[in-house]
Amino acid sequence: MSHSVKIYDTCIGCTQCVRACPLDVLEMVPWDGCKAGQIAASPRTEDCVGCKRCETACPTDFLSIRVYLGAETTRSMGLAY
């Protein structure tokens, strides 16, 4: 299953998304673009299951991190309705 995790420059470096991820897909890396001096990164997207807990945990109202589900997941979710 392939999902895409996008981190945007509105990240405030709070680490909430990293702590919310049950599979350690995310990590913080140095970045001078915010006061915290760090930004979330997603080096292990192949482990992402698309639970979107990182999105829910983000205090910037989904403006900093988004999980785009792969087509296979989107199709199977449609069958549930």
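Every residue, even glycine, has its Cβ placed from backbone N, Cα and C.
Original residues throughout; no substitutions modelled.
What Swiss-Prot records for 2-31 is domain '4Fe-4S ferredoxin-type 1'. Helix, strand and coil counts under DSSP for the domain '4Fe-4S ferredoxin-type 1' (2-31) come to 5 helix, 8 strand, 17 coil.
For the mutagenesis experiment ASP9 to Arg, the note given by Swiss-Prot reads: Decreases assembly onto PSI cores in vitro, FA and FB seems to assemble normally. Under 8 Å, Cβ to Cβ, and six or more positions away along its own chain, ASP9 (mutagenesis position) finds GLY33, ILE39.
Among the mutagenesis results in Swiss-Prot, ASP9 to Ala has the note: Decreases assembly onto PSI cores (in vitro). The residue drawn here is the original one.
If you look up Swiss-Prot, you'll see CYS11, CYS14, CYS17, CYS58 marked as [4Fe-4S] cluster 1 binding site. Counting only same-chain residues six or more apart in sequence, the Cβ atoms lying under 8 angstroms from the Cβ of CYS14 ([4Fe-4S] cluster 1 binding site) belong to ALA36, PRO59.
What Swiss-Prot lists as [4Fe-4S] cluster 2 binding site is CYS21, CYS48, CYS51, CYS54.
According to Swiss-Prot, the mutagenesis experiment GLU27 to Ala carries this note: No effect. Non-local contacts of GLU27 (mutagenesis position) by the CB criterion (under 8 A, 6+ apart in sequence, same chain) comprise VAL18, ALA40, ALA41, PRO43.
Per Swiss-Prot, mutagenesis GLU27 to Arg is noted as: Decreases assembly onto PSI cores in vitro, FA and FB seem to assemble normally.
As a published mutagenesis entry, ASP32 to Arg appears in Swiss-Prot alongside the note: Decreases assembly onto PSI cores in vitro, FA and FB seems to assemble normally. Neighbour list (ASP32 (mutagenesis position), Cβ cut-off 8 Å, at least 6 residues apart, same chain): empty.
Record note (Swiss-Prot) on the mutagenesis of ASP32 to Ala: No effect.
Long-range contacts of the domain '4Fe-4S ferredoxin-type 2' (39-68) within its own chain (CB-CB distance under 8 A, at least 6 residues past either end) are made by residues 1-29, 31, 33. What Swiss-Prot lists as domain '4Fe-4S ferredoxin-type 2' is 39-68.
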Of the binding-site residues listed as CYS21, CYS48, CYS51, CYS54, the one whose CA lies nearest the CA of CYS11 ([4Fe-4S] cluster 1 binding site): CYS54
For the domain '4Fe-4S ferredoxin-type 2' (39-68), residues assigned helix / strand / coil by DSSP: 8 helix, 7 strand, 15 coil
